[in-house]
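Student: Among the mutagenesis experiments that Swiss-Prot reports, ALA65 to Pro or Val is described with the note: Does not affect the interaction with LMNA. Quoted from Swiss-Prot, the note on the mutagenesis of ASN73 to Asp is: Decreased interaction with LMNA. Loss of ability to immobilize broken ends; when associated with H-85. Record note (Swiss-Prot) on the mutagenesis of ASN73 to Lys: Does not affect the interaction with LMNA. According to Swiss-Prot, the feature domain 'IF rod' maps to 73-526. For the published mutagenesis ARG85 to His, Swiss-Prot gives the following note: Decreased interaction with LMNA. Among the mutagenesis experiments that Swiss-Prot reports, ALA89 to Thr or Val is described with the note: Does not affect the interaction with LMNA. Looking at Swiss-Prot, you'll find the mutagenesis ILE480 to Arg noted as follows: Loss of interaction with XRCC4; when associated with R-487. For the mutagenesis experiment ALA487 to Arg, the note given by Swiss-Prot reads: Loss of interaction with XRCC4; when associated with R-480. For the mutagenesis result ASP490 to Ala, the note given in Swiss-Prot is Decreased interaction with XRCC4; when associated with A-516. Loss of interaction with XRCC4; when associated with A-509 and A-516. What Swiss-Prot says about the mutagenesis result for ASP509 to Ala is this: Loss of interaction with XRCC4; when associated with A-490 and A-516. Record note (Swiss-Prot) on the mutagenesis of MET512 to Arg: Loss of interaction with XRCC4. Mutagenesis annotation in Swiss-Prot: CYS515 to Arg, described as Loss of interaction with XRCC4, loss of localization at the sites of DNA damages and loss of ability to immobilize broken ends; the structure shown retains the original residue. Experimental mutagenesis is annotated in Swiss-Prot for ARG516 to Ala, with the remark: Decreased interaction with XRCC4; when associated with A-490. Loss of interaction with XRCC4; when associated with A-490 and A-509.
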Amino acid sequence: MNPLFGPNLFLLQQEQQGLAGPLGDSLGGDHFAGGGDLPPAPLSPAGPAAYSPPGPGPAPPAAMALRNDLGSNINVLKTLNLRFRCFLAKVHELERRNRLLEKQLQQALEEGKQGRRGLGRRDQAVQTGFVSPIRPLGLQLGARPAAVCSPSARVLGSPARSPAGPLAPSAASLSSSSTSTSTTYSSSARFMPGTIWSFSHARRLGPGLEPTLVQGPGLSWVHPDGVGVQIDTITPEIRALYNVLAKVKRERDEYKRRWEEEYTVRIQLQDRVNELQEEAQEADACQEELALKVEQLKAELVVFKGLMSNNLSELDTKIQEKAMKVDMDICRRIDITAKLCDVAQQRNCEDMIQMFQVPSMGGRKRERKAAVEEDTSLSESEGPRQPDGDEEESTALSINEEMQRMLNQLREYDFEDDCDSLTWEETEETLLLWEDFSGYAMAAAEAQGEQEDSLEKVIKDTESLFKTREKEYQETIDQIELELATAKNDMNRHLHEYMEMCSMKRGLDVQMETCRRLITQSGDRKSPAFTAVPLSDPPPPPSEAEDSDRDVSSDSSMR
């Protein structure tokens, strides 16, 4: 049952069922619809019924107002419909009684004219509610189907519903005739059972009198041509009311759906507005924090600029000095390498001269020995010749002394800490072994003394020795160049490390200065009452301490 309209429609059906009973009893005791057997139902009050909105909880005010409005309109329509139905029922009953009286009057007049010549008549029932032709009144009931005769037999067999009194013989004859002919004829499609029957029966008013045709109770009235017409104006009205109710219900559901959608959207918008307000508050707090951070960064930037103004100039000066020292070291080492090459070439030339002069010097020595053995007096005369050999030995000694001086100069040269890879080390590969020249010269002299004719072999050996020495010198030069390149890379790396350390030191200085200022500010804020206390000697300014730290770091890097 519909929770909204169910109770009202149920009352409406009760009103429709119970309307015929009280009205028929008040007007003459007859009933509609062929005299039904249902008991009369009490009429519902004509005022508006109590309206209870569906749903477990209280409805919103808009929906409650809409439902109350619709309920009041429905109750007004029900009241009007009930009054109109009562009026129509009274009109139909009066028309029926008027026609019944006219029929009785007409039958009485015909009875006076015909006298006793009239034929015997039987009860006749007519079904209404369709437009198909009706069988004539003269047709015997025995020729009718059983389906058509049975409803009228039931109606005629109820003596309480007949205003003319009991008719037991005619009812018995009708039932016997209908049962005897029910097997002969089948029900016709045109005579379908209806809801309302109007019947007329012939009764005898007294012994020996003509039978009188009397119209029974019912809602139908018969045209002069014998066609029954049903007057039903209530059902279309009820259908129209149902249509109106359905339309109102659809509109109510549509309004309810729209209201629920709007209510949901409003709730969502309220939630969204609350979220946006919270986000706006959080954004304001973040903005304030960022503003404080910006102020702090500005203060730190001012401090950093003040510290960097002096540090940059000092750092640039130190970098320039370092670059100049590196260039000077590279130039000095190139000059030393060139001098070493010149000395080695000069020594090679001296060795070649000694090699070719050794045989003559050996012959002179033998002659000198023979002369000394022969006469000791000749040794004094040989004395002035010794300076020639002494001059040669003095040249060799001078070359050796120059080489030794160059090596000592290399050892005594003060290299930087980051250029240790370029320091000269006298190893087996780098040390110039000048004894090889003299040993080779002595071996060549002995070989020449033994084989004086093999001069060509000596020349070849000398050339091979030159090639070997040249190769060794070239390898030494390549090694020195490699060490120079390595030293340059090391110097660049150390320079970058030094710059990174300087940047780290600057950052630490900035942080220390910031912390010092914050501590000073916090101390000033916390103890404003102790400003009058006499202070001790002021500490040295931070710039001097920082300068001393920078000098120490620069000295360590230079070392």
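The backbone N, Cα and C atoms fix where each Cβ goes, glycine too.
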Student: Ranked by the number of other Cβ atoms within 10 Å of their own Cβ, which of the mutagenesis positions ALA65, ILE480, ALA487, CYS515 ranks first?
Tutor: ALA487
Student: Within a 10 Å radius of its Cβ, which of these mutagenesis positions (ALA89, MET512) has the fewest neighbouring Cβ atoms?
Tutor: MET512
Student: Would you mind giving the whole-number mean pLDDT across the domain 'IF rod' (73-526)?
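Tutor: That stretch averages a pLDDT of 70.
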Student: Considering Cα atoms only, can you say which of ASN73, ARG85, ALA89, ILE480, ALA487 is the nearest neighbour of MET512 (mutagenesis position) among these mutagenesis positions?
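Tutor: Ranked by Cα distance from MET512 (mutagenesis position), first place goes to ALA487.
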Student: Using the alpha carbons only, what distance in Å do you get between ALA487 (mutagenesis position) and ARG516 (mutagenesis position) once rounded?
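Tutor: About 42 Å separate the Cα atoms of these two residues.
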Student: Whole-number Å only: compute the distance from the Cα of ILE480 (mutagenesis position) to the Cα of ARG516 (mutagenesis position).
Tutor: 52
Student: For the mutagenesis positions ASP490, ASP509, work out the Cβ neighbour count at 10 Å and name the residue with the minimum.
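Tutor: Each of the mutagenesis positions ASP490, ASP509 was scored; lowest Cβ tally within 10 Å is ASP490.
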Student: Measuring Cα to Cα, how far is ALA89 (mutagenesis position) from CYS515 (mutagenesis position) in Å?
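Tutor: Cα-Cα, rounded: 108 Å.
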Student: Between ALA65 (mutagenesis position) and ASN73 (mutagenesis position), how many Å separate their Cα atoms?
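Tutor: Between the alpha carbons of ALA65 (mutagenesis position) and ASN73 (mutagenesis position) there are 12 Å.
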Student: At the level of the C-alpha atoms, what whole-angstrom distance separates CYS515 (mutagenesis position) and ARG85 (mutagenesis position)?
Tutor: 102
Student: List the same-chain residues at least 6 positions away in sequence whose Cβ sits under 8 Å from the Cβ of ASN73 (mutagenesis position), in sequence order, or say none.
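Tutor: In sequence order, VAL248 meet the Cβ cut-off.
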